[in-house]
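Enquirer: According to Swiss-Prot, the protein carries these features:
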MUTAGEN   G25 to D  Decreases affinity for aspartate and ATP
MUTAGEN   K26 to I  Decreases affinity for aspartate and ATP
MUTAGEN   E254 to A  Reduces kcat
MUTAGEN   E279 to A  Reduces kcat and affects inhibition by threonine
MUTAGEN   H292 to A  Reduces kcat
DOMAIN    442-527  domain 'ACT'
MUTAGEN   G452 to D  Disrupts threonine binding
Amino acid sequence: MPMDFQPTSSHSNWVVQKFGGTSVGKFPVQIVDDIVKHYSKPDGPNNNVAVVCSARSSYTKAEGTTSRLLKCCDLASQESEFQDIIEVIRQDHIDNADRFILNPALQAKLVDDTNKELELVKKYLNASKVLGEVSSRTVDLVMSCGEKLSCLFMTALCNDRGCKAKYVDLSHIVPSDFSASALDNSFYTFLVQALKEKLAPFVSAKERIVPVFTGFFGLVPTGLLNGVGRGYTDLCAALIAVAVNADELQVWKEVDGIFTADPRKVPEARLLDSVTPEEASELTYYGSEVIHPFTMEQVIRAKIPIRIKNVQNPLGNGTIIYPDNVAKKGESTPPHPPENLSSSFYEKRKRGATAITTKNDIFVINIHSNKKTLSHGFLAQIFTILDKYKLVVDLISTSEVHVSMALPIPDADSLKSLRQAEEKLRILGSVDITKKLSIVSLVGKHMKQYIGIAGTMFTTLAEEGINIEMISQGANEINISCVINESDSIKALQCIHAKLLSERTNTSNQFEHAIDERLEQLKRLGI
């Protein structure tokens with residue numbers, strides 16, 4: 001899936017800004033006035049800004065436009081009525097236009113465009129209802145409406161508030177006869193080139209205009225939702241950043257950046273100035289909503305830094321995810337912002353663990369072989385069954401005749417799939433399942449430099465009376481994970497953070513590391 005983009009020799013003076021659905025729903029005026037206009041003004045940090053928006057959500061993803069559109073697809077496949085949900089979406093966006101767009105002409109056009117897009121959705125769903133089937137292509141077409149409505153609104157709002165902007169629809173950027181069968185290198189290469197063509201008029205324009213791109217980027221092989229998931233808007237923003245050779249990709253959220261732990265659960269959690277791409281990927285996978293891993297693959301290979309920032313605190317520095325090894329201009333650089341070379345270098349040297357996160361709704365399956373198959377056949381059959389029912393394994397521990405696996409089961413559909421898989425797994429041996437568990441993951445690229453971190457983590461849990469159901473640690477030691485009861489997850493976060501990630505712990509580690517370095521110097525000098 002990754003592709004080898006070659007870094008160019010100069011910056012483009014562009015920044016790509018991606019805004020999530022809840023940010024668009026709750027803070028649209030702040031986005032335009034405090035962020036887009038600030039970065040795009042002649043004396044601003046960047047002269048050129050490209051905006052990418054997710055589908056609008058008023059409060060949560062569950063109540064957002066995309067979730068409602070997917071619900072319509074479910075109803076159409078069951079030949080049920082979906083008209084009421086479409087009307088809720090329409091009224092929500094019309095009310096939004098009436099509330100925020102002051103110019104009558106801009107408001108009227110926005111309302112008209114909104115109605116047209118939703119009429120198209122009705123046509124797609126009515127056709128599917130007649131056929132009794134909703135294809136992945138239809139799901140993509142219906143789902144794209146959410147990003148279109150969001151970007152139409154943000155374009156109108158920008159123009160209404162004196163920031164010239166133009167709506168750019170990417171839903172047909174992939175031609176229907178495109179031959180690629182998967183989201184592979186050829187697809188991403190094609191898409192970046194197509195995006196360059198879309199961006200060309202803005203790059204060459206004498207007048208500064210902000211392009212507002214739909215986060216949905218066309219009908220793709222296997223379907224966008226199946227192939228990428230709900231993080232496709234992040235990926236779209238990343239590909240646009242690569243296409244324009246951006247100075248920076250900014251992902252705007254409702255938090256100040258990446259913390260050492262969830263500050264809602266650990267009040268002492270600290271904001272991190274920088275993390276490595278590997279750390280960000282691990283934190284995302286094991287529970288922290290940082291950024292879609294596919295997104296990082298694209299921009300990091302193009303040597304473009306990613307900055308996580310807060311729409312409610314636009315002047316904050318945020319957290320930067322900086323490319324390893326080679327900078328955009330080609331020089332060697334450590335994985336941190338260039339403006340903080342010395343301080344970040346020593347911070348990286350001294351810190352063992354970077355952050356801790358938890359992931360709830362975990363089930364652990366233990367399978368003991370009936371010894372009717374060889375060990376490699378035993379494992380192969382297990383994963384064949386899990387793949388059939390689309391079950392994902394987060395952690396695994398194996399021996400020749402026993403396998404323990406931690407699986408995320410976040411909803412009723414996943415639970416149904418697990419029960420179906422359980423029946424097949426019992427053919428291979430005895431099966432027992434434990435539910436209401438949580439994965440606790442300690443993440444840090446430099447943990448392997450410190451002896452005893454895993455021991456300290458598990459000892460800390462034991463001292464707090466927290467039972468460990470399962471342990472997993474990779475050879476690269478970037479992630480140490482264990483499974484505990486879900487009811488103990490917050491206590492586990494707090495006690496491990498206090499032991500390994502607090503300011504006091506960092507100061508102590510710095511002192512110990514300084515002593516170790518001095519002893520090593522004396523040893524080399526033969527003293």
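Backbone N, Cα and C atoms are what each Cβ position is placed from, and that goes for glycine too.
Substitutions noted, but not modelled.
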Enquirer: Given the mutagenesis positions E254, E279, which one has the fewest other C-beta atoms within 10 angstroms of its C-beta?
Expert: E254
Enquirer: Looking only at the domain 'ACT' (442-527), what is the mean pLDDT?
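Expert: Averaged over the domain 'ACT' (442-527), the predicted model reaches a pLDDT of 80.
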Enquirer: Specify the nearest of the mutagenesis positions G25, K26, E254, E279, H292 to G452 (mutagenesis position), where nearness means the distance between Cα atoms.
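Expert: Spatially nearest to G452 (mutagenesis position) by Cα position is E279.
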Enquirer: Just jot down the residues in the same chain as H292 (mutagenesis position), at least 6 apart in sequence, with C-beta under 8 A of its C-beta; none if empty.
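Expert: Set apart from H292 (mutagenesis position) by at least 6 residues yet with Cβ under 8 Å, we have V228, G229, G231, Y232, D234, L235, T284.
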Enquirer: Around G452 (mutagenesis position), how many other C-beta atoms are within 10 angstroms of its C-beta?
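Expert: A 10 Å sphere around the Cβ of G452 (mutagenesis position) contains 9 other Cβ atoms.
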Enquirer: Among the mutagenesis positions G25, K26, point out the residue whose Cβ has the most other Cβ atoms within 10 Å, with all shown protein chains included in the count.
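Expert: Within the set of mutagenesis positions, the most crowded position is G25.
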Enquirer: Write down the Cα-Cα distance for E254 (mutagenesis position) and E279 (mutagenesis position), rounded and given in Å.
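Expert: E279 (mutagenesis position) and E254 (mutagenesis position) have their Cα atoms 21 Å apart.
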Enquirer: Can you give me the Cα-Cα distance between E254 (mutagenesis position) and G25 (mutagenesis position) in Å, rounded to a whole number?
Expert: 12
Enquirer: For K26 (mutagenesis position), what is the secondary structure by DSSP, using just helix, strand and coil?
Expert: helix
Enquirer: Any idea what DSSP makes of E279 (mutagenesis position), helix, strand or coil?
Expert: helix
